[in-house]
Structures are given as structure tokens and as C-alpha cells.
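Engineer: Have a look at this one.
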Amino acid sequence: MTSLTQRSSGLVQRRTEASRNAADKERAAGGGAGSSEDDAQSRRDEQDDDDKGDSKETRLTLMEEVLLLGLKDREGYTSFWNDCISSGLRGCMLIELALRGRLQLEACGMRRKSLLTRKVICKSDAPTGDVLLDEALKHVKETQPPETVQNWIELLSGETWNPLKLHYQLRNVRERLAKNLVEKGVLTTEKQNFLLFDMTTHPLTNNNIKQRLIKKVQEAVLDKWVNDPHRMDRRLLALIYLAHASDVLENAFAPLLDEQYDLATKRVRQLLDLDPEVECLKANTNEVLWAVVAAFTK
């Protein structure tokens, strides 16, 4: 392991520990006995992440996983025809922040407002250690009145006609995520000439990590299919939904045999046909996750 890798690993570890300590202090200040089920679940999710065998360099965020599925291995860029991945990555950010206990939806109220009309509010402003996530979290925290999930996906993507809200756009997201993957040893950086201009590309350098990611997605809808989204790992469930919304899920299924492919797509369709409004009412669900799903499937 190089000294650079060691330094980056230590930095990530220190950031993660600092974030967890800050979040724990804030929860303690709010009253330990009154902590919600979501708080407990978010702590379990973070602990599960820490317990996984992968090194810090190869533990990927939802955004990085979706981008990795969309990148061409040798060329090092996403398809020029993919106009879905931009909004999909913003949806990943909202879910990632929710899974880390930073965001939640406002209470549904007596009249039970729908997922798409409920506002996103900041639950904790403790740093995540990820620059993009912290940037998005800062926007959510400082915005009054709050916005809905659908609005945040559009605002963070820059898809607004209101010039006063253009500052919400997160710029160069794909390039910044690719650089994160370069630092984690998954991609490398090259310059390619495209007739009239040069373009920075990020070809795959660690195929094992991508193959593990593809295998994880395939197994979720084949060998390890449980036919119940609430028994699936939340992060994996979100990955399947967001990979589909970003139009990159097909890349994970491309190597499958015809029968496996048909079964996998059938089961993904089962997930897409679920009603997020119904699913979010079940026990131990993450409402932001289902609100993002609703934004992309309604």
C-alpha cells in the first residue's frame, strides 16, 4: 500500500469517526430515551458499513456505485445518450443522506400528505466526510421554506427556470465522483481526443470491484431474491431503484443468460410496480427512500 493510499485511508477514517462522534453528541443532546426507530436504524446501517470486509478505499457511496455501473470500462465515460443519470445521481444523494441519518420528511399530519408533497428537513447537520453530500446537506439545511424531494432533485440538477435558484445546482458531479473513484483505486485518469476537443476520461482500473458490484445487483434479484422489499438491505434496494432511474441497470444485467435476464427484469418490474405510498407506511421504512422512488416512478 502506498503512502498516499495510507494517508487517504486515514483521512477517511478520521472523517468518519468525527462524523459519528458529532452525530452521537447531537442525539445525546436531544435526549437518549426519546430517540426514534430511524435513529437506531441509521446507527445500525453505519455500523454494518463499518463491519464489511472491504477496505475504506473500496467502500462506495450510492452515487459512486450508480456512476460505476454507467461508465464504459475502457472508454471511461458514460453514454452520451444517457440523459437520466444526472437526476438519478441527485436522488442517490438524498437517499444516502437519509440512510446516514441526516435527512427526513416532515410529519405527514392528520390528513396524511403524500410523499411527493411532504418537505425534506435536516435531521442532523453533522458532516458526512463526503464533499458532495455535505454540499447538498448544507443547501437543505439553509433553505426556508423547505422543498419537496421532487424539487430537490430538480434544483440540485439545475433543472429550474427560476434564476434565483440556480445556485442550488451541484456542478461537475460526475467528474467529482469519478475523481473519488480514482482516489479509491477503482478508476484511472486519461486524456482522450475527440476531433475538436480533449476530454478527461476515467477508464476502469480495478475490475474486481465493479464485478462485485454487478454480482451484488444480480444476486439481489436472482439467487438472493426475497420477494419483499422490506427484507432487502435498504442500500441495495435503493441501488436497484436508482440504477433503473439512471438508465444504467441494464449494464448489470447484460452478462446474464436469456432466462436469467428475463427473470431479473421481471423482478425489477415487481419492485417498480409497488406503491411507495403504501410501502412507506410499513414498519422500519425510510420515508425519504420511498419519496425518491415515488419521484422517479410516478
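All positions are counted from 1 along the displayed chain.
Heads up, the Cβ atoms here are built off N, Cα and C, so glycines get one too.
As listed in Swiss-Prot for this protein:
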{"type": "MUTAGEN", "residues": "R7 to A", "note": "Altered binding to coatomer"}
{"type": "MUTAGEN", "residues": "W81 to A", "note": "Abolishes phosphoinositide binding and localization to the Golgi apparatus; when associated with A-90"}
{"type": "MUTAGEN", "residues": "R90 to L", "note": "Loss of function in vesicle budding, abolishes phosphoinositide binding and localization to the Golgi apparatus"}
{"type": "MUTAGEN", "residues": "R90 to A", "note": "Abolishes phosphoinositide binding and localization to the Golgi apparatus; when associated with A-81"}
{"type": "MUTAGEN", "residues": "R171 to A or L", "note": "Abolishes phosphoinositide binding and localization to the Golgi apparatus; when associated with A-174"}
{"type": "MUTAGEN", "residues": "R174 to A", "note": "Abolishes phosphoinositide binding and localization to the Golgi apparatus; when associated with A-171 or L-171"}
Engineer: Among the mutagenesis positions listed here (R90, R171), identify the one with the smallest other-Cβ count within 10 Å.
Structural biologist: R171
Engineer: Between W81 (mutagenesis position) and R174 (mutagenesis position), find the distance joining the two CA atoms and give it rounded to the nearest Å.
Structural biologist: 15
Engineer: Can you tell me the CA-to-CA distance separating R90 (mutagenesis position) and R174 (mutagenesis position), as a whole number of Å?
Structural biologist: 11
Engineer: Within 10 Å of the Cβ of W81 (mutagenesis position), how many other Cβ atoms are there?
Structural biologist: 7
Engineer: Return the residues near R174 (mutagenesis position) by Cβ distance under 8 Å, restricted to its own chain and a separation of at least 6 in sequence.
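Structural biologist: L67, T78, I85, S86, L89 - these are the non-local Cβ neighbours of R174 (mutagenesis position), listed in sequence order.
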